[in-house]
Each structure stands twice: as C-alpha cells, then as structure tokens.
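Per Swiss-Prot, GTP binding site is recorded for Gly12, Thr13, Gly93, Ser94, Gly95, Asn165, and the stated evidence type is similarity to another entry. Under its mutagenesis annotations, Swiss-Prot gives Asp187 to Ala the following note: Impaired GTP hydrolysis and polymerization dynamics. For the mutagenesis result Asp190 to Ala, the note given in Swiss-Prot is Impaired GTP hydrolysis and polymerization dynamics. Reduces critical concentration for polymerization, filaments no longer depolymerize. Encased viral DNA stays at cell poles. Empty phage capsids are immobile, probably on PhuZ filaments. For the published mutagenesis Arg217 to Ala or Asp, Swiss-Prot gives the following note: Complete loss of ability to form filaments. One mutagenesis experiment named in Swiss-Prot is Asp235 to Ala, and its note says Blocks filament assembly. According to Swiss-Prot, the experimentally introduced change Asp259 to Ala is described as follows: No visible effect on filament formation, viral capsid movement capsid filling or phage DNA rotation. The annotation that Swiss-Prot gives for the mutagenesis experiment Asp263 to Ala reads: No visible effect on filament formation, viral capsid movement capsid filling or phage DNA rotation. Record note (Swiss-Prot), mutagenesis Asp303 to Ala: 60% loss of ability to form filaments. The unchanged residue is displayed. One mutagenesis experiment catalogued in Swiss-Prot, Asp305 to Arg, is accompanied by this note: Complete loss of ability to form filaments. In Swiss-Prot, a mutagenesis experiment is listed as Asp305 to Ala, annotated with the note Almost complete loss of ability to form filaments.
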Amino acid sequence: MPVKVCLIFAGGTGMNVATKLVDLGEAVHCFDTCDKNVVDVHRSVNVTLTKGTRGAGGNRKVILPLVRPQIPALMDTIPEADFYIVCYSLGGGSGSVLGPLITGQLADRKASFVSFVVGAMESTDNLGNDIDTMKTLEAIAVNKHLPIVVNYVPNTQGRSYESINDEIAEKIRKVVLLVNQNHGRLDVHDVANWVRFTDKHNYLIPQVCELHIETTRKDAENVPEAISQLSLYLDPSKEVAFGTPIYRKVGIMKVDDLDVTDDQIHFVINSVGVVEIMKTITDSKLEMTRQQSKFTQRNPIIDADDNVDEDGMVV
C-alpha cells in the first residue's frame with residue numbers, strides 16, 4: 001500500500017524548510033549536494049546527499065551533469081505515495097536542479113504532486129536562475145503532458161529567511177491536511193483529478209500553474225481565472241459554490257482532527273498567475289541590472305611603465 005503523503009525537500013532552502021516539519025518523521029525526505037545544510041534535527045528524517053559533489057555554488061550548469069545520473073538512485077529511496085509535496089528554491093544551484101529532475105520523475109510515475117518554490121531575489125545571478133528554473137518547469141509540463149503546480153513565495157529583500165521558511169512550512173501543513181484522507185466527501189481520486197486536471201480535461205494545455213492557498217471564501221474568489229478548485233470546510237453548512245472553475249470538489253473536515261486549524265481552506269489552481277510571477281522576476285532582474293550599469297569602473301592601478309613579470313609580480 002502506498003503511504004498517504006511523502007514530502008521531498010531539495011537544496012539548501014528545502015533543507016531549511018524541512019527543519020520546521022521534522023515532526024512528520026519518516027514522511028520527510030531531504031536531498032542536497034553537500035552536508036553544509038544538515039543540522040541536528042535532520043537526524044529524525046531521511047537525508048540523502050549526492051555523491052561526488054561539494055555543493056553547487058549557485059551554478060546550475062555545473063551541478064546538472066553531476067547529479068542527473070544519480071536521480072534514479074535517489075528516486076529509489078522515495079516511497080510510493082498517494083501524494084507528494086516537493087520544496088526547493090528556484091534561484092539556488094542545487095535545489096533548482098534536483099527539484100525539477102525529481103519533479104520529472106514523479107510525472108513519469110503518474111504521481112499526484114505540488115511544489116513549493118522560493119523565488120530568490122537577492123542578486124542578478126539568483127534571478128537568472130529563477131527564470132531558467134521556471135522555464136525548465138514549463139518544459140517539463142509540456143514534455144510530460146501534465147500541469148506542474150507550484151506555490152510561489154518570493155524572497156523579497158528586507159524579509160528574513162526564517163519568516164519565509166515559516167510561511168512555507170505553514171502552507172505545506174495545510175496541503176498535508178488536505179491529503180490526509182480523513183475528510184468526508186473527498187477521496188484520493190478527487191485530489192488526483194484536482195491537481196492533474198489535464199488527465200480528465202485533455203483539451204487544456206499543460207503548463208506551469210500557480211497554487212493559491214486561502215482561508216476565506218473572499219480571498220479564494222479573488223483568484224483570477226481559477227481552473228481547478230478544492231475546498232475544505234469544518235462546517236458543511238458553510239459550503240458555498242463560487243467562481244467558474246473547470247473542476248471543483250469539497251471535503252468536510254472532522255472536528256476531532258487535531259491538524260485542523262481553520263474553519264475553511266481553499267486550494268485554487270490557475271495558470272495566469274504565472275504571468276505575474278515571471279513579470280516580477282524579470283522586472284527585478286532588469287532593474288538590478290540597470291542599477292549595476294551605474295557602477296563606477298575605476299582605472300587600473302598598474303601603470304604602463306611598471307615592471308610586471310610572468311607571475312604578475314611587480315618589482
């Protein structure tokens with residue numbers, strides 16, 4: 001029998017978020033290219049490091065050929081599950097490669113999954129990785145004929161990394177609640193059809209899509225052009241249909257479920273949200289590049305008449 005849910009964390013960001021969810025124990029699987037992000041609390045979860053790597057240094061091109069051949073072995077450590085949650089940074093070097101490669105393998109398994117991704121906004125280098133990783137996910141969606149559903153959290157400047165990790169962990173717990181198979185009127189196939197909506201509606205073009213997680217009907221209604229919608233209610237009398245989704249299902253949470261913290265939660269998937277994500281990333285990179293173009297290029301301090309030998313020594 002497959003387990004209900006498996007959580008996969010890749011790269012430094014994934015490893016950090018995993019520290020907030022170690023209480024989930026055996027359900028948590030962490031992957032990285034070096035041991036520098038491994039801390040004591042990771043001992044209670046599954047951690048696998050790639051062989052022959054010492055980190056990526058933010059360079060996706062360098063790490064890709066080193067880890068790609070190892071993906072089948074990594075996947076062998078991941079159990080069969082009814083639902084998978086993947087978490088990584090778009091802008092790093094390790095997670096932005098491991099995450100999409102694992103995602104592609106999950107698609108081949110015909111698995112149901114969503115990803116939580118962090119947009120790294122710290123530098124033009126990170127932003128370039130953000131763009132390339134999003135394009136990678138779009139290519140995977142097309143190649144695998146499956147929507148790749150992501151919840152995107154931008155790492156905006158001035159915000160602490162810890163607060164971002166907390167936000168992602170809280171959202172992940174809501175998805176874990178969604179797929180715990182403890183809700184009335186909601187079965188495993190309802191969840192699968194929600195996230196893999198092109199299986200049933202194959203006229204829709206598989207693309208990267210955005211997952212919105214809202215705890216009020218008003219906020220859920222404000223998600224534009226909702227494609228697929230799944231709602232949980234604690235009180236069934238509060239259920240009200242809204243929007244114009246192609247797919248909609250409802251689950252009724254149980255009062256005695258200790259994981260329930262909200263009286264309603266809405267999980268809404270759309271495609272147009274990705275347009276705004278890409279615009280934000282691209283505009284941020286252009287603005288940062290514009291500011292960098294103003295940097296002063298100083299004159300060299302070596303004079304033409306300096307005696308410089310073949311080792312660069314000035315004597």
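Counting begins at 1 with the first residue displayed.
Keep in mind that glycine also has a Cβ here, set from the backbone N, Cα and C atoms.
Known features from Swiss-Prot, placed on the structure.
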residue: Gly12; record: GTP binding site; Cβ neighbours (10 Å): 22
residue: Gly93; record: GTP binding site; Cβ neighbours (10 Å): 24
residue: Gly95; record: GTP binding site; Cβ neighbours (10 Å): 33
residue: Asp187; record: mutagenesis position; Cβ neighbours (10 Å): 12
residue: Asp190; record: mutagenesis position; Cβ neighbours (10 Å): 15
residue: Arg217; record: mutagenesis position; Cβ neighbours (10 Å): 17
residue: Asp235; record: mutagenesis position; Cβ neighbours (10 Å): 11
residue: Asp259; record: mutagenesis position; Cβ neighbours (10 Å): 12
residue: Asp263; record: mutagenesis position; Cβ neighbours (10 Å): 13
residue: Asp305; record: mutagenesis position; Cβ neighbours (10 Å): 5
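The Cα atom of Asp305 (mutagenesis position) lies nearest to that of Gly93, taking the recorded positions Gly12, Thr13, Gly93, Asp190, Asp263 as the candidates. Taking only the Cα positions, the spacing between Ser94 (GTP binding site) and Asp235 (mutagenesis position) is 43 angstrom. Rounded to a whole value, the Cα-Cα separation of Gly93 (GTP binding site) and Asp235 (mutagenesis position) is 44 Å. Around the Cβ of Asp303 (mutagenesis position), 8 further Cβ atoms fall within 10 Å across all displayed protein chains. Closest to Asp235 (mutagenesis position) in space, going by CA atoms and restricting to the binding-site residues Thr13, Gly95, Asn165, is Asn165.
According to DSSP, Ser94 (GTP binding site) is assigned to coil rather than to any helix or strand. Counting every protein chain shown, 30 other Cβ atoms lie within 10 Å of the Cβ of Thr13 (GTP binding site). Each of the binding-site residues Ser94, Asn165 was assessed for Cβ neighbours inside 10 Å, and the highest tally belongs to Ser94. Checked against Gly95 (GTP binding site), the mutagenesis positions Asp187, Arg217, Asp259, Asp263 differ in C-alpha distance, with Asp259 being the nearest.
In this structure the C-alpha atoms belonging to Asn165 (GTP binding site) and Asp259 (mutagenesis position) are separated by 19 Å. If you compare every pair of Cα atoms in Gly12, Thr13, Gly93, Ser94, Gly95, Asn165, the residues listed for GTP, the longest distance is 18 angstrom.
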